[in-house]
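Novice: Copied straight from Swiss-Prot:
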DOMAIN    5-148  domain 'N-acetyltransferase'
MUTAGEN   D29 to A  Modestly reduces acetylation activity
MUTAGEN   Y31 to S  No effect on acetylation activity
MUTAGEN   R33 to A  Reduces acetylation activity, affinity to albA1 11-mer peptide and has no effect on acetyl-CoA affinity
MUTAGEN   H36 to A  No effect on acetylation activity
MUTAGEN   Y38 to S  Reduces acetylation activity
MUTAGEN   D53 to N  Reduces acetylation activity
MUTAGEN   E68 to Q  No effect on acetylation activity
MUTAGEN   E76 to Q  No effect on acetylation activity. Modestly reduces acetylation activity, reduces affinity to albA1 11-mer peptide and has no effect on acetyl-CoA affinity; when associated with A-72
MUTAGEN   E76 to A  Reduces acetylation activity, affinity to albA1 11-mer peptide and has no effect on acetyl-CoA affinity. Reduces acetylation activity; when associated with A-72
BINDING   L79, V81, T87, G89, G91, T92, N118, K123, K127  CoA binding site
Amino acid sequence: MNDQIKIRKATKEDWEKIYQLYNSLSDEDLYLRFFHLYRITEEDAKKIASNEDHVTFLAEVDGKVVGEASLHKDGEFSLVVHRNYRTLGIGTLLVKTLIEEAKKSGLSTVKFYTLPENTPMIKIGRKLGFKMRFYEDEVYGEMRLTERELNVNLATFSAP
């Protein structure tokens, strides 16, 4: 399926596709994304697509936007994948793309906040090696990019 998934940077012209994606999400999905039920406006979609104070990437399957991920200047990111396209690795691909973008931008840390019941996001965080902290009403995931590279290098190093 990964061959059919296209990850690309959003452009201002993508706002309608982003708006359609968010309007196709269930109330539960919107609650998990925003921590409360919120339906985005056209203006919200235009802001997401603008890349003004963040960078947004889209996941497309057969030309249809099925996922969106935004990375902010402080390293915090958000992610949403339409329910019908979960378990295909789209969320993981989007987060990996954000990690690479963060490295290119010189960020030392990427992080996310989610609700304890957002198991898909928690699974992605664990799979990619985020340090996870669980609180009563939220989960915090953090990856120090320089630390991750060091750990990968040490893990691949073999003593003579």
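Yeah, the Cβs are placed from backbone N, Cα and C, and that goes for glycine too.
Original residues throughout; no substitutions modelled.
Could you place the listed features in the three-dimensional structure?
Specialist: Of all Cβ atoms in the protein chains displayed, 18 besides its own lie within 10 Å of the Cβ of D29 (mutagenesis position).
Shown in sequence order, L37, L115 are the residues of the chain, 6+ apart in sequence, with a C-beta less than 8 angstroms from the C-beta of Y31 (mutagenesis position).
Secondary structure at R33 (mutagenesis position), as computed by DSSP, is helix. In the shown protein chains, 22 other C-beta atoms lie within 10 A of the C-beta of R33 (mutagenesis position).
The local packing around H36 (mutagenesis position), expressed as other Cβ atoms within 10 Å of its Cβ over all shown chains, amounts to 7.
Secondary structure from DSSP puts Y38 (mutagenesis position) in coil.
Secondary structure at D53 (mutagenesis position), as computed by DSSP, is coil. Using a 10 Å radius centred on the Cβ of D53 (mutagenesis position) and all shown protein chains, the other Cβ atoms total 10.
The 10 Å shell around the Cβ of E68 (mutagenesis position) contains 25 further Cβ atoms across the protein chains shown.
According to its DSSP assignment, E76 (mutagenesis position) is in a strand.
In this view, T87 (CoA binding site) is surrounded by 11 other Cβ atoms within 10 Å of its Cβ, with every protein chain counted.
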Novice: Summarise the model's confidence over the domain 'N-acetyltransferase' (5-148) as a mean pLDDT value.
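Specialist: Here the mean pLDDT over the domain 'N-acetyltransferase' (5-148) amounts to 94.
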Novice: Including all protein chains shown, what's the count of other C-beta atoms within 10 A of the C-beta of K127 (CoA binding site)?
Specialist: 12
